[in-house]
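I have placed the structure first, in the form of structure tokens, so that the comments after it can refer back to it.
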Amino acid sequence: MNENLWKICFIVMFIIWVFVRKVYGTRAMKNKSKKKVRPNFEKSLVFLNFIGMVFLPLTAVFSSYLDSFNINLPDSIRLFALIVTFLNIGLFTKIHKDLGNNWSAILEIKDGHKLVKEGIYKNIRHPMYAHLWLWVITQGIILSNWVVLIFGIVAWAILYFIRVPKEEELLIEEFGDEYIEYMGKTGRLFPKVV
């Protein structure tokens, strides 16, 4: 398949992804914050992820600066990644729908915050993070570019491994034994195998 066609496919998926986040994110942002945990370095990590999930992929699409890092992956692998991305956007939409107004881009507890344990959250505590792992991997494969793939994965891994323990600590503080019990029944990124 023509390289420009892959770029168009990626842009279509990217626009849908941004649209879903905008629709649900705007609704969720209307809820006021009750408690925020914002370590100083987290802004830097979020910015690093912006570079990995937005800036570099769009640079790969709209310029030739990263062309020397192209991988030349077979179309079959890129097509598989595109299908996974399409399904992953469906997952992303479901995650946002299940979370409702409880979603936040930062670590915070909102007024009226509820512990969501229904829908996809019945079996997985952090499906949004599972989605983002898939996103950074598949965008690098679709665009067939080492920089997009590796930078996206590394930037996301750093944020993920620093943020998740702090997020779970915040949720234990807010929901106590209910969250601890929930942790025992669910997996972080995948359903728990008993």
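Using N, Cα and C of the backbone, Cβ positions are placed for all residues, glycine too.
Keep in mind the model shows the original residues, not the substituted ones.
Marked as S-adenosyl-L-methionine binding site by Swiss-Prot on the basis of a curator's inference: GLU108, HIS113, LYS114, LEU115, VAL116, TYR121, HIS126, PRO127, MET128, TYR129, GLU167. In sequence order, ASN102 are the residues of the chain that are 6 or more apart from LYS114 (S-adenosyl-L-methionine binding site) and have a CB within less than 8 Å of its CB. Taken residue by residue with DSSP, LYS114 (S-adenosyl-L-methionine binding site) is part of neither helix nor strand, so it is coil.
Annotation for ARG163 (mutagenesis position): spatial neighbours GLU42, LEU45, LEU107, criterion Cβ-Cβ under 8 Å with sequence separation of six or more. Positions annotated as substrate binding site by Swiss-Prot: ARG163.
HIS113 to Ala appears in Swiss-Prot as a mutagenesis experiment; the accompanying note says: Abolishes FTA methylation.
For HIS126 (mutagenesis position), other Cβ atoms within 10 Å of its Cβ number 21. HIS126 (mutagenesis position) carries neither a helix nor a strand DSSP state and counts as coil. Under its mutagenesis annotations, Swiss-Prot gives HIS126 to Ala the following note: Abolishes FTA methylation.
ARG163 (mutagenesis position) carries a helical DSSP state (H, G or I). Among the mutagenesis experiments that Swiss-Prot reports, ARG163 to Ala is described with the note: Abolishes FTA methylation.
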DSSP state at GLU108 (S-adenosyl-L-methionine binding site), helix/strand/coil: strand
Cα-Cα distance, maximum over GLU108, HIS113, LYS114, LEU115, VAL116, TYR121, HIS126, PRO127, MET128, TYR129, GLU167, record's S-adenosyl-L-methionine binders, Å: 19
Rounded inter-Cα distance in Å - VAL116 (S-adenosyl-L-methionine binding site), HIS126 (mutagenesis position): 11
